[in-house]
Amino acid sequence: MKMLLIHSDYLEFEAKEKTKIAEETENLKGKLDECLACFIAVEREDENNPEGTAIGAVEEIEKVANQLKVNNIVVYPYAHLSSDLSSPETAVKVLKDIESILKERGYNVLRAPFGWYKAFKISCKGHPLSELSRKIVAKEEKKEEGEESKFYLLNPETEEIIELNENNINIIKDEELLALAKHELGIREHKEHDEPPHVKFIKEKDICSYEEASDPGHFRWYPKGKLMRDLLADYVYNLVVNMGAMPVETPIMYDLGNPAIREHADKFGERQYRFRQGNKELMLRFAACFGQFMMKKDMYLLPRYLPLKLYELSTYSFRYEQRGELVGLKRLRCFTMPDMHTVCLNLEQAMEEFEKQFWECLKTGDDLNLSYSVIFRFTKDFFDEHRDWFFKIAKEYKNKYGKDVILEILPKRKHYWVGKVDIAVIDSLGRPIENPTVQIDVESAKRFDIKVHTNEGEIYPIILHCSPTGSIERVLCGLLEKAAIEAEKGNAPMLPVWLSPIQVRVIPVAERHYDYALKVAEKLRENNIRADFDDREESVSKKIRNAGKEWVPYVVVIGDEEMESDKLTVTIREKSTLKKPYKEKMTLDELIERIKKETANYPYRPLPLPIRCSLQPKFH
């Protein structure tokens, strides 16, 4: 903010004509004698903390007013003091806040309207302190000191909860849950600073890599990686549609001049992409909340529609992570977020849906063969009131998965939710990759004016936020980290067969086997199995090694014996170790049947690469 302060005999103004950004007001003229005239330009950087900027401006105005022994203040918007102005909405808010705070402190304040062409007269007193300029930096608001969250391990059977701390944390016997608890309590291990293995894998396996011509944390996806990402998106789509969700699509950018959009965005702090276009300040979304909430606001919602679920694959979502925090697919600035929001009539319905969606989130771990660790987070009031409900869920979870859960209790609500569950995969370095989540939002319906029309009148509903898998990139991250853990145990690392870009590689021993090998690969493709045929001029042993490096689940070697017997020699990666491949003899039909059984109920897409390996291009 820039300010010009003039100690004046008087200031008189009259608003003559509106501009496009004029505020609506009836105060079109005014005069104040013996005043401090404050000409103010609100700047773009003030948008990060409008309240703090207003407080900083008031403190500076007050200092000068006290020096001059002045009680009359004119707040006069004056854009000509800066070439880097804030949005009109922010400027009006800051100017009104300055007026309001000054009045609260006992000053007589006249504020000229924003966005009008105005005529004004001023008489400067002409003494050494009569003309002063100031640059205002936002005053940091003092954070409320309060009780911190507490973390507990609980025994669902006895309903005993044990508060966790650095001294007793090793009572947790499950290594993955222990790693999650250490992370939550801020207990860091030395190996956490190492680079996770998936960072190497994503490049080695031709999945994706950083795009140097873009902002850090943005990836380019190669055909194999794009295929994997699309398959995961198809998987989530099928899951949520079966849950009763209606897919929608909304914009990726939003106008921060909308008060509800700004307030919701500000809940997430500074880690956002914001930019200006003309007089508008816009932001790139970090989730699908904004568009879905605006859509729900315009719907005429009736109780019989509820619970109402809208789903969007938020491609792309943006989060401006600090550069030093960017780590492969775990922390990036552009990601793909499956995002479902459920409108619930009341808290009772919301809790029922929360429970159902929690189990659907856990199902994704079963389907993806990922080991999940669970932490529930509740405000103290909510937990105290619904303790029995929570322990019922925890007990059912323990009975099904044999695992305990961690519980975080917040002394009071500081977010839009009163309860949530976060589900994490633990990477090979013992760090959590938080993926699925369900949250009970008690705030956003009112903020966005989302209403349900009942016989008794309009009510604000409860909204659940749910991402059944977490971001697609983090799912891949978790799968690759799991593969690294398997490799540490001596097992052959691999991805699920349905998600593997190449499911079968056919390798001919000699040129005379090429035609037969090609027919095998073609028949596999005809049966919706992603197969290719290695016709490169390399030794058979090197071709087999290459297939191993690419984690191909099934490798078929075709020689004279295979052609004569119609029995294929198949290396099955799932049963192999790093030192010893596992091989079986089977017919082509048996191989097809085996793969179809393994991939049943999972989405399929064809391999977007030539069937001949010699024609498949290299991307780096």
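Every residue, even glycine, has its Cβ placed from backbone N, Cα and C.
Heads up, this one's the original sequence, none of the swaps are in it.
Annotation source Swiss-Prot lists Zn(2+) binding site at C289, H341, H465, citing sequence analysis. Under its mutagenesis entries, Swiss-Prot includes F13 to A with the note: Still charges Thr, 5% editing of mischarged L-seryl-tRNA(Thr). Mutagenesis annotation in Swiss-Prot: H80 to A, described as Still charges Thr, no longer edits mishcarged L-seryl-tRNA(Thr), high mischarging activity; the structure shown retains the original residue. A mutagenesis experiment is reported in Swiss-Prot for this position, Y117 to A, and the note states: Isolated domain has nearly wild-type deacylation of mischarged L-seryl-tRNA(Thr), no activity on L-threonyl-tRNA(Thr). Intermediate deacylation of L-seryl-tRNA(Thr); when associated with A-131. Listed in Swiss-Prot is the mutagenesis experiment C124 to A, annotated as follows: Still charges Thr, 80% editing of mischarged L-seryl-tRNA(Thr), no mischarging activity. Looking at Swiss-Prot, the entry for mutagenesis of E131 to A says: Isolated domain has almost no deacylation of mischarged L-seryl-tRNA(Thr), no activity on L-threonyl-tRNA(Thr). Intermediate deacylation of L-seryl-tRNA(Thr); when associated with A-117. For the mutagenesis of R134 to A, Swiss-Prot gives this note: Still charges Thr, 20% editing of mischarged L-seryl-tRNA(Thr). The structure shown keeps the original residue.
Swiss-Prot feature annotations superimposed on the structure.
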residue : record               : DSSP class
F13     : mutagenesis position : strand
H80     : mutagenesis position : helix
Y117    : mutagenesis position : strand
C124    : mutagenesis position : strand
E131    : mutagenesis position : strand
C289    : Zn(2+) binding site  : helix
H341    : Zn(2+) binding site  : strand
H465    : Zn(2+) binding site  : strand
Those recorded positions listed as H80, R134, H341, H465, and which of them has the most Cβ atoms within 10 Å of its own Cβ: H341
Those residues of the chain, 6+ apart, with a Cβ under 8 Å from that of E131 (mutagenesis position): L4, L5, I6, H7, C124
Cβ neighbour count within 10 Å of C124 (mutagenesis position): 13
Among F13, Y117, which are mutagenesis positions, the residue with the most C-beta atoms within 10 angstroms of its C-beta: F13
Sequence-distant neighbours of C289 (Zn(2+) binding site) in its chain (C-beta under 8 A, six or more apart): H264, D339, H341, S444, H465
Inter-residue Cα distance where the pair is F13 (mutagenesis position) and H80 (mutagenesis position), in Å: 17
